[in-house]
Amino acid sequence: MLLTRRFSSALARSPLLPRSLPPPRAVPATPPAPRPPPRRLMSSSSSGWHHSSRPPPPPPSGADKDQLFRGLEAALGTTFSSEPLAPPPQPMILVISGPSGVGKDAVIQRLQEEREGMHFVVTATSRAKRPGEVDGKDYYFVTKEEFLTMIERKELLEYALVYGEYKGIPKQQIRDYMAKGYDIVLRVDIQGAATLREILGESAIFIFLVAESEEALVKRLIHRKTETSDMLLVRVATAREEVKRMNNFDYVVVNSEGNLEGAVKQVESIIDAEKAKVHKRTVNI
């Protein structure tokens, strides 16, 4: 017994043991996980797809057309609009060009006879009238001095010096007819088409008229009998170079001998296709 007390006293004085032990740390209790809310079956009235009150059902199929129409309006809670679904067509600019002798005037004349709502711009020129041409219909025939005045006043959308004579397109004529909803048709030479492409960019439609072959084109130029031999040589040489500009146009239409109607219909198809486009061309003059 005495031995046990001495051992206990010595053990108590030992530096290896702390005099007192700290109280145990309290571990916070983990809160219970929240219970998920009870699942509910979603109905069509509570899904957010419909109003809180179920719409009335449509009338039976035995109803007449007017009752069925009104019943569908009531079921959908709306009225059906009579406004057009497609946006209205916008006025556009059509540029028709090609080498001399391809029949630009013949194609345009048939378009004038076939289609409504189109204005064919009358070009101003300083050259003399040819037999059968009418001032104000085929061209506005002015003197070179008058034409230069129009240039100074910036009255022309485009102008060029072609074979020693001026040709140009009056701006105001285009603005007036586009404001009335008319499509604009411009008949220009290759040089004028290149200038218009720089001015109008992709806002206009460029159509290149061409003969079925080089041989056919030369024969047409000879058949016109409007130029001297020297001028005819210039026309043919120029036409051969102008055909190389075909890639600068949006469409190519072949006006073959004896098939004018086919060429005109193809041009009309191009116009109809452009009218049906979702993304319209925007024109600012």
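Positions of Cβ are set from backbone N, Cα and C atoms, glycine also.
Although substitutions are noted, the structure shown does not include any of them.
The active site feature in Swiss-Prot is assigned to ARG130 (among others); the stated evidence is similarity to another entry. Counting every protein chain shown, the Cβ of ARG130 (active site) has 9 other Cβ atoms within 10 Å. When secondary structure is read from DSSP and collapsed to three states, ARG130 (active site) falls in the coil class.
In sequence order, SER100, GLY101, LEU221, GLU227 make up the list of same-chain residues 6 or more apart from ARG235 (active site) whose Cβ falls under 8 Å from its Cβ. According to its DSSP assignment, ARG235 (active site) is helical. The active site annotation in Swiss-Prot covers ARG235 (among others).
Note on VAL102 (ATP binding site): other Cβ atoms within 10 Å of its Cβ, all shown chains, come to 27. For GLY98, PRO99, SER100, GLY101, VAL102, GLY103, LYS104, ASP105, ASN255, the entry in Swiss-Prot reads ATP binding site.
Sequence annotations record features per position, and here Swiss-Prot assigns domain 'Guanylate kinase-like' to 91-272.
Contacts of VAL162 (mutagenesis position) defined by a Cβ separation under 8 A and a same-chain sequence distance of 6+ are given as ASP189, GLN191, GLY192, in order along the sequence. Under its mutagenesis annotations, Swiss-Prot gives VAL162 to Ile the following note: In v2; reduces specific activity for GMP 20-fold. Development of chlorotic leaves at the restrictive temperature of 20 degrees Celsius.
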Secondary structure of VAL162 (mutagenesis position) (DSSP, helix/strand/coil): strand
Between ARG130 (active site) and GLY98 (ATP binding site): CA-CA distance (Å): 20
For LYS104 (ATP binding site), the three-state class that DSSP assigns: helix
Site with most surrounding Cβ atoms, counting all protein chains shown within 10 Å, from the binding-site residues SER100, ASN255: ASN255
Cβ neighbour count (within 10 Å, all chains shown) around LYS104 (ATP binding site): 19
GLY98 (ATP binding site) CB neighbourhood, other CB atoms within 10 A: 29
